[in-house]
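As structure tokens, the structure follows; a few thoughts come after it.
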Amino acid sequence: MKIFHVPCLQDNYSYLIIDESTGDAAVVDPVDPEKVIASAEKHQAKIKFVLTTHHHWDHAGGNEKIKQLVPDIKVYGGSLDKVKGCTDAVDNGDKLTLGQDINILALHTPCHTKGHISYYVNGKEGENPAVFTGDTLFVAGCGKFFEGTAEQMYQSLCVTLAALPKPTQVYCGHEYTVKNLEFALTVEPNNGKIQQKLAWARQQRQADLPTIPSTLEEELETNPFMRVDKPEIQEKLGCKSPIDTMREVRNKKDQWRG
């Protein structure tokens, strides 16, 4: 399995997932279809289907166009989201196969949108796990609670995604990492892992390189939204429960002007 970034718009990422045995490919959130198709051609891959994380235009806005450009392509999207151009709806636990060797598991991760899907991808033997989290989980952050609650985001981040293997690579929908880590330091100023990752992320961006992927293990160490069960964070924010802490961290992030 190979995964390639396709930078789009101002700070979006689409992704190309290639099964090396067959050259078959899936694309995640191809908002700029021409760019994604060019990447597939460069890597001599054949696009078979689209994995849409959620209905927002900067993720699903290229679906109709890619259907025109790639005959017989399938477009997957969450059954509870009104995904533009969707041909096949998926629900939590649905399984797909790409080529000969890649398994894909749909995970319902609502809150940013009510039907948001994250896609957990690995090889036939479970090797090289990766998860495409759209705007639910960012590196050191999470999406705004546009269509859901703190309870839902807690379930999505701290139960559903946190249960994946720790080496799982995290591929999210936007390059927000530096700002997210700067905010994370306001929550945990003495967290050395956050300090180290922020220094690295700044270097990456100065070199015009992506900060993605992260890993689930790194997120559990540095992402304040995945650390809301930590007593020291709850105490600092004056909260009594992980869900209250999730709500408070989101409120602080929404008001933060770093």
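Any Cβ shown, glycine's included, is placed from N, Cα and C.
Original residues only: the substitutions mentioned are not part of this model.
Among the features that Swiss-Prot reports, Zn(2+) binding site is placed at His54, His56, His112, Asp135, with the record citing similarity to another entry. Under DSSP, His56 (Zn(2+) binding site) is assigned to coil, being neither helix nor strand in the three-state scheme.
A strand conformation is recorded for His174 (Fe cation binding site) in the three-state DSSP classification. Sequence-distant contacts of His174 (Fe cation binding site), defined by Cβ-Cβ distance under 8 angstroms and a gap of at least six in the same chain, are Asp11, Asn12, Tyr13, Asp135, Phe138. The feature Fe cation binding site is assigned by Swiss-Prot to Asp58, His59, Asp135, His174.
The feature substrate binding site is assigned by Swiss-Prot to Lys144, Phe145, Phe146, His174, Glu175, Tyr176, with similarity to another entry given as support. Packing around Tyr176 (substrate binding site) is summarised by its Cβ count: 19 other Cβ atoms lie within 10 angstroms of its Cβ, all protein chains included.
One mutagenesis experiment catalogued in Swiss-Prot, His54 to Asn, is accompanied by this note: Binds normal amount of metal, but reduced enzyme activity. When Cβ atoms from all protein chains are considered, those within 10 Å of His54 (mutagenesis position) total 30, not counting its own.
Note: Asp58 (mutagenesis position) has non-local neighbours Leu9, Asn12, Val31, Gly173, i.e. same-chain residues 6+ apart with C-beta under 8 A of its own C-beta. For the mutagenesis result Asp58 to Cys, the note given in Swiss-Prot is Binds normal amount of metal, but reduced enzyme activity.
Among the mutagenesis entries in Swiss-Prot is Cys142 to Ala, noted as: Increases the metal content and the enzyme activity. Secondary structure from DSSP puts Cys142 (mutagenesis position) in a beta strand.
Sequence-distant neighbours of Lys144 (mutagenesis position) (same chain, 6+ apart, CB under 8 A from its CB) are His112, Arg250, Asp254. What Swiss-Prot says about the mutagenesis result for Lys144 to Ala is this: Binds normal amount of metal, but reduced enzyme activity.
Swiss-Prot documents Asn180 to Ala as a published mutagenesis change and attaches the note 70% reduction in enzyme activity. The number of other CB atoms found within 10 A of the CB of Asn180 (mutagenesis position), across every protein chain shown, is 26.
The annotation that Swiss-Prot gives for the mutagenesis experiment Arg227 to Ala reads: Decreases metal binding and enzyme stability. Proximity of Arg227 (mutagenesis position) to non-local residues of its own chain (separation of 6 or more, Cβ distance below 8 Å) is seen for Glu188, Leu220, Ile233, given in sequence order.
For Arg250 to Trp, Swiss-Prot lists a mutagenesis experiment annotated as follows: Decreases the substrate affinity. Under the DSSP three-state reduction, Arg250 (mutagenesis position) is assigned to helix. The number of other Cβ atoms within 10 Å of the Cβ belonging to Arg250 (mutagenesis position), over all protein chains shown, comes to 21.
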Three-state secondary structure, Arg227 (mutagenesis position) (per DSSP):
coil
Would you list, in sequence order, the residues of this chain other than His54, His56, His112, Asp135 that have their CB within 8 A of the centroid of the site's CB atoms, where the site is the one recorded for Zn(2+)?
Thr53, His55, His59, Thr113, His116, Gly134, Thr136, Gly143, Phe146, Gly173
Taking the center of the Cβ atoms of Asp58, His59, Asp135, His174 at the recorded Fe cation site, which other residues in this chain have a Cβ no more than 8 Å from that point?
Asn12, Asp29, Val31, Thr53, His54, His56, Gly134, Gly173
